[in-house]
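Enquirer: So Swiss-Prot lists the following for this protein:
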MUTAGEN   E65 to C  Loss of activity; when associated with C-56
MUTAGEN   Y100 to C  Loss of activity; when associated with C-60
MUTAGEN   R120 to C  Loss of activity; when associated with C-48
MUTAGEN   G127 to C  Retains 93% of wild-type activity; when associated with C-313
BINDING   S142, K168, L169, K170, K269, L299  N-acetyl-L-glutamine binding site
MUTAGEN   G163 to C  Loss of activity; when associated with C-343
ACT_SITE  K170  active site, proton donor
MUTAGEN   A182 to C  Retains 88% of wild-type activity; when associated with C-149
BINDING   D195, E220, D245  Mg(2+) binding site
MUTAGEN   V265 to C  Retains 39% of wild-type activity
ACT_SITE  K269  active site, proton acceptor
MUTAGEN   D343 to C  Loss of activity; when associated with C-163
Amino acid sequence: MAHTGRMFKIEAAEIVVARLPLKFRFETSFGVQTHKVVPLLILHGEGVQGVAEGTMEARPMYREETIAGALDLLRGTFLPAILGQTFANPEAVADALGSYRGNRMARAMVEMAAWDLWARTLGVPLGTLLGGHKEQVEVGVSLGIQAGEQATVDLVRKHVEQGYRRIKLKIKPGWDVQPVRATREAFPDIRLTVDANSAYTLADAGRLRQLDEYDLTYIEQPLAWDDLVDHAELARRIRTPLCLDESVASAADARKALALGAGGVINLKVARVGGHAESRRVHDVAQSFGAPVWCGGMLESGIGRAHNIHLSTLPNFRLPGDTSSASRYWERDLIQEPLEAVDGLMPVPQGPGTGVTLDREFLATVTEAQEEHRA
């Protein structure tokens, strides 16, 4: 790892829970969201702070973790293991939590905040420490389930005109072929994908096969999050490539999935796999199989979005990610700097760490809970 030799100490931590209203109603096969509860972890050391965002939800709909469970684990287990300690690098912070199983999203909050803290201590951009070299990354948009086909086409048109380089439609049983057909007829040449969020079973293979007609880049996570065998069987029955999201929580999962033929693309979400170090390992495994990765989103504020952008500078991020402009989601973000795409390209924030600054003044107005921890 580059830039070794500079130790850093974690002296204190803050847990902040904020509530941000979304600018629009976002519907997936999981349900409808009108706001986002945003748990933040802020690590302090030697006059510098590193910040990370938790992407778990109030209920265990995406993976097993919940906000309440993650915060309990931070308070009672993870923070006591690192506060007051000095570390050589963020991977050493992750190693301090190595005896505990699972809970990758909670673990990622600690590890990602440590990466930001270390990068700021060194005065180096996070992406550089991770091994990335891009100054901007390709981005697309993820569009929720709309009221009808025309509403879908109108929303797609709006984002195509803004220059986004990939359109992803959320689908579910009963709302799949119709919006895809309408979108493809209106936009024959766009890069189009769909995301099912595990809403189907192998019995729906015939229905999903109908999507082969519409030149999709991939179908994302059509089947159960823990079923690689059926994903592999589905991949044999349809032409459209499968992209795995929830099914891949580690580099080991990625190796199994790709070896089985359960998918040919991986949606890499840094929090889902436990942090940046494991994300790099997933990235490398996928690259060894010739499988591209792209960075998925979880309706993050600018804190999580900045982490995602820096991770996306690694070379095997070869498809547009979900890191679209923050202004799509929020009237006001939790950071001071705007994260705005131009013609489908998101500039990588410059400066040490994630390159963004927490807007403490605004954060105070949307904070629901706050606590401080010291060694």
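Cβ atoms here come from the backbone N, Cα and C positions, even for glycine.
Each of these features: where is it, how hidden is it, and who are its neighbours?
Expert: Counted within 10 Å of its Cβ, the other Cβ atoms near E65 (mutagenesis position) come to 23, all protein chains included.
Sequence-distant contacts (6 or more apart, same chain, Cβ under 8 Å) of Y100 (mutagenesis position) comprise T77, F78, R107.
According to its DSSP assignment, R120 (mutagenesis position) is helical. Its Cβ placed at the centre, R120 (mutagenesis position) has 24 other Cβ atoms within 10 Å.
Same-chain residues at least 6 positions away in sequence with a Cβ under 8 Å from that of G127 (mutagenesis position) are, in sequence order, H133, K134, I309, H310, L311, T313, V348.
Counting every protein chain shown, the number of other Cβ atoms lying within 10 Å of the Cβ of G163 (mutagenesis position) is 12. Reduced to three states, the DSSP call for G163 (mutagenesis position) is coil.
Its Cβ placed at the centre, K170 (N-acetyl-L-glutamine binding site) has 23 other Cβ atoms within 10 Å.
Look at A182 (mutagenesis position): DSSP puts it in a helix. Within its own chain, A182 (mutagenesis position) has E149, Q150, T152, V153 as residues 6 or more apart in sequence whose C-beta sits under 8 angstroms from its own.
Counting only same-chain residues at least 6 apart in sequence, those with a Cβ under 8 Å from the Cβ of D195 (Mg(2+) binding site) are T28, S142, K168, L169, K170, I171, I219, E220, Q221, D245. Secondary structure at D195 (Mg(2+) binding site), as computed by DSSP, is strand.
Using a 10 Å Cβ-Cβ cutoff, V265 (mutagenesis position) registers 23 neighbours.
Within its own chain, K269 (N-acetyl-L-glutamine binding site) has T55, D245, C295, G296, G297, M298 as residues 6 or more apart in sequence whose C-beta sits under 8 angstroms from its own. A coil conformation is recorded for K269 (N-acetyl-L-glutamine binding site) in the three-state DSSP classification, outside any helix or strand.
DSSP gives D343 (mutagenesis position) a coil state; it is part of no helix or strand.
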Enquirer: Fewest other C-beta atoms within 10 angstroms of its own C-beta: which of the binding-site residues E220, D245 fits that?
Expert: D245
Enquirer: Could you state, as a whole number of Å, the largest distance between Cα atoms of any two of S142, K168, L169, K170, K269, L299, the listed N-acetyl-L-glutamine binders?
Expert: 18
Enquirer: Using DSSP reduced to three states, classify G127 (mutagenesis position) as helix, strand or coil.
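Expert: Reduced to three states, the DSSP call for G127 (mutagenesis position) is helix.
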Enquirer: Measuring CB to CB from D343 (mutagenesis position), give everything in the same chain under 8 Å that is also at least six residues away in sequence.
Expert: G163
Enquirer: Going by Cα-Cα distance, which of the recorded positions (E65, R120, L299) sits nearest to V265 (mutagenesis position)?
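Expert: Closest by Cα distance to V265 (mutagenesis position) among the recorded positions E65, R120, L299: L299.
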Enquirer: In whole Å, how far does the CA atom of L299 (N-acetyl-L-glutamine binding site) lie from that of E65 (mutagenesis position)?
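Expert: On Cα coordinates alone, these residues lie 16 Å apart.
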Enquirer: To the nearest Å, how far is the Cα of R120 (mutagenesis position) from the Cα of E65 (mutagenesis position)?
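Expert: With distance taken Cα to Cα, E65 (mutagenesis position) is 29 Å from R120 (mutagenesis position).
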